[in-house]
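A short write-up of the structure that comes next.
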Amino acid sequence: MESSYVVFILLSLILLPNHSLWLASANLEGDALHTLRVTLVDPNNVLQSWDPTLVNPCTWFHVTCNNENSVIRVDLGNAELSGHLVPELGVLKNLQYLELYSNNITGPIPSNLGNLTNLVSLDLYLNSFSGPIPESLGKLSKLRFLRLNNNSLTGSIPMSLTNITTLQVLDLSNNRLSGSVPDNGSFSLFTPISFANNLDLCGPVTSHPCPGSPPFSPPPPFIQPPPVSTPSGYGITGAIAGGVAAGAALLFAAPAIAFAWWRRRKPLDIFFDVPAEEDPEVHLGQLKRFSLRELQVASDGFSNKNILGRGGFGKVYKGRLADGTLVAVKRLKEERTPGGELQFQTEVEMISMAVHRNLLRLRGFCMTPTERLLVYPYMANGSVASCLRERPPSQPPLDWPTRKRIALGSARGLSYLHDHCDPKIIHRDVKAANILLDEEFEAVVGDFGLAKLMDYKDTHVTTAVRGTIGHIAPEYLSTGKSSEKTDVFGYGIMLLELITGQRAFDLARLANDDDVMLLDWVKGLLKEKKLEMLVDPDLQTNYEERELEQVIQVALLCTQGSPMERPKMSEVVRMLEGDGLAEKWDEWQKVEILREEIDLSPNPNSDWILDSTYNLHAVELSGPR
C-alpha cells in the first residue's frame, strides 16, 4: 500500500508540470483570442462562443486545435467584422491558417504576425488594412499562401518576402504600394497579376520602369506557326509539306535559341519545346505552359495503365514530370470552334485565380491545335468516393472525425467559388468523386470551372445539363438553369454519401425494394425512425450520434426542392461550425408542418421528383442539442 502511494506521488510530480504547461499555453492562446474579440466589432455575434471563462479556446466556434489542444486555425472570413488586429496574436505559435478575409478590419498589420513561424496561409484580403507590409513576415518560412490584396497598404514591398522559398501564391494587388517590385528569390515566379493596380509600383513585372533604369524593350512580334502533322492517333488528318517547310524556315532561329538554352538546363532530356500558339494579350497568372510532348512523356503516351478516372470532361492520367513530380493530367474532350483558343485561355486564367486550400490548384496547361490539357497536383489519397467504396482491404476506412473535416473543408471550397471568385464559378457536378483528399485527408474540391463560367448574373441557362444522376438538382434538370443553389443540392447529396457510404444512384438497392435515389432512401429510413440503418457500416458505432444528426440536418436543408429555400454555401459553413443550425432547422420544421396542415401542392414542374424534394415529416430528427 505504501509503495503504491509513493508511485502515485511520483506520477503526480511528473504529470503536474506538463498539465501546468498545457494550462498556461491554453490560457495564453485563449487570452490572445479574447483580446482580439474585444477589439473587433461583431454585429452578427459570430464570436459569441469566445467565452474567456473557458480555459480551452478549442471549444470556441471558428477555432480549430490539434491533438495537443494548441490553436492551429482561426477562420473568420466573410463575417462582417470591423475593428483592428492585436499584437497578442503573435503568441499563437502553432497557428497554421489565419483567415480574416472579406471583412472591414482597419489599421496596420501587426508585426508580431512574423512570430507565427508555423503559418501556412495568411488571408487578409478584402479588408481596409493600412500602413506598410511588415518586414517581419519574411520570417514565415512555411508560408504558402499570402493574400493581402484589396486593402489600403502603403510603402514598399519588403525584400524579406523573397526569402520565403515555400511561397506558392502571392497577391498584393489593389493596394497603394510603391517602389520597385523585387524580382529575385521566390518573387521570380510571380506575374503582373500579383501586383496589379498599385500605381506607384515599378519594375519589369509592372511594365513601368523605375526612375533611372533603362526603358523596357518591347518583345519581338510572335509569328504564328502553321499546323504541323502529328501521329494519326491525335486526330490530325494531314498537312501540306510546303507549309511545314515554310514554317520550319520561319521558326528556325527561335527553336535553335530555345534548344541551346534548354540544353544548358536539362542536358539529359531528349525533347525540347517550340513556341506554341498564344495570345500575348492574355495573362495566364502563375501557371506553367507545358508542351504536349512533355505531357506525353510524363504519362507514357497517355497510356491506359495511367488512367486515374474518366468523366464528362475527359480522361485523367497520372504522370511524372522530368523533375520527378507526380501530376494528374486532364485531357479534355471538346469540339474545336472558331475563337476557341482565346476562350480556353480565358477560362484557364479564371480557374487559376481560384486559389484556396480546399480547391484543387491548377498547376499548368497545354494548348495545341488538337489538344486541351490541364495539369493538377496528384492526390495520392484519391477521392472521397474511392475511399468510401473502392478502398483496398489494407486501407482503413474514413473515420468520423475525418468525414466531418471533409464536410467542412469541401463546404469552404465551394463557398469560395461562389462568394470570392469574380466572376463567380458554379461547379455543377458536386459529388464525392469530385472531392479529392490530400496527404492529410483534407478535402480538395476538383473539376470546378470546367463547365461554363458564370457571369455576373444570378443564373445561367446552358444548352446541356452537366452533372451526375442522383446529384442533379431538380430545377437544373428540368430547366437547364443553374445557380449557386444547384451546387448546394449536390453538396447535400455528397454529405449523405459521407454518412452512408453509398452511391447517390444505385440500381442494386432495388433488390431490397429500396429507392434507387440515395436521398429518397435516406428519407424513407428517417420516416421509419431507423437512423442507425443509414450509417455506413464501416463506421460501426464509432461516431457521435448528435453530430451525425446535425450533419443529416444540414444535408436535408441543402436538398430542399425549392432552390430559394436552400442555404448558401457560406451559411452551410457556419452551420457545420455550429453557428445557426438550430434556428435554420427549427424554421424548416415549421414550414414542413405548415405544408402538411394546408396540404400544399408541390411545384407542378417537379411532380416526377416529388419523393426527393417534399414530404419529409418534421419529426424525423431531433433538433440540435
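Glycine is no exception: its Cβ is also placed from the backbone N, Cα and C atoms.
According to its DSSP assignment, Asp429 (active site, proton acceptor) is coil. Swiss-Prot lists Asp429 with the feature active site, proton acceptor.
Cβ-based neighbour count (10 Å, all protein chains) for His62 (brassinolide binding site) stands at 21. Marked as brassinolide binding site by Swiss-Prot on the basis of experimental evidence: Phe61, His62.
In the shown protein chains, 22 other C-beta atoms lie within 10 A of the C-beta of Lys330 (mutagenesis position). In this structure, Lys330 (mutagenesis position) is part of a beta strand by DSSP. According to Swiss-Prot, the feature ATP binding site maps to Leu308, Gly309, Arg310, Gly311, Gly312, Phe313, Gly314, Lys315, Val316, Lys330.
Model confidence over the domain 'Protein kinase' (302-589) is summarised by a mean pLDDT of 82. If you look up Swiss-Prot, you'll see 302-589 marked as domain 'Protein kinase', on the strength of sequence analysis.
Under its mutagenesis entries, Swiss-Prot includes Lys330 to Glu with the note: Loss of kinase activity.
While the structure shown retains the original residue, Swiss-Prot records the mutagenesis experiment Thr459 to Ala or Glu with this note: No effect.
Swiss-Prot documents Thr462 to Ala or Glu as a published mutagenesis change and attaches the note Decreased kinase activity. Loss of kinase activity; when associated with A,E-463 and A,E-468.
In Swiss-Prot, the entry for mutagenesis Thr463 to Ala or Glu states: Loss of autophosphorylation. Loss of kinase activity; when associated with A,E-462 and A,E-468. The structure shown retains the original residue.
Quoted from Swiss-Prot, the note on the mutagenesis of Thr468 to Ala or Glu is: Loss of kinase activity. Loss of kinase activity; when associated with A,E-462 and A,E-463. DSSP assigns Thr468 (mutagenesis position) to coil in the three-state reduction, placing it in neither a helix nor a strand.
Swiss-Prot gives this note for the published mutagenesis Thr541 to Ala: No effect. Reduction of autophosphorylation; when associated with A-570. Thr541 (mutagenesis position) has a Cβ environment of 7 other Cβ atoms inside 10 Å. In the three-state DSSP scheme, Thr541 (mutagenesis position) is classed as coil.
Under its mutagenesis annotations, Swiss-Prot gives Ser562 to Ala the following note: Loss of autophosphorylation. In the three-state DSSP scheme, Ser562 (mutagenesis position) falls into the coil class.
Quoted from Swiss-Prot, the note on the mutagenesis of Ser570 to Ala is: No effect. Reduction of autophosphorylation; when associated with A-541. Using a 10 Å Cβ-Cβ cutoff, Ser570 (mutagenesis position) registers 21 neighbours.
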### Query
Which recorded positions from the set Lys330, Asp429, Thr468, Thr541, Ser562 come within 10 angstroms of Gly314 (ATP binding site), judged by C-alpha positions?
Lys330
#### Entry: Neighbourhood of Thr468 (mutagenesis position) by C-beta distance under 8 A, where only residues 6 or more apart in the same chain count
Asp429, Lys431, Ala433, Ala504, Phe505
### Message
Looking at the recorded positions listed here (Arg310, Ser562, Ser570), whose Cα lies nearest to that of His62 (brassinolide binding site)?
### Response
Ser570
#### Entry: Ser570 (mutagenesis position) versus recorded positions Leu308, Lys330, Ser562 - nearest by Cα
Ser562
### Query
Counting distance between Cα atoms, which of the recorded positions Phe61, Lys330, Thr541, Ser562 is nearest Arg310 (ATP binding site)?
Lys330
### Message
Of the recorded positions Phe61, Leu308, Val316, Ser562, which one has its Cα closest to the Cα of Thr541 (mutagenesis position)?
### Response
Phe61
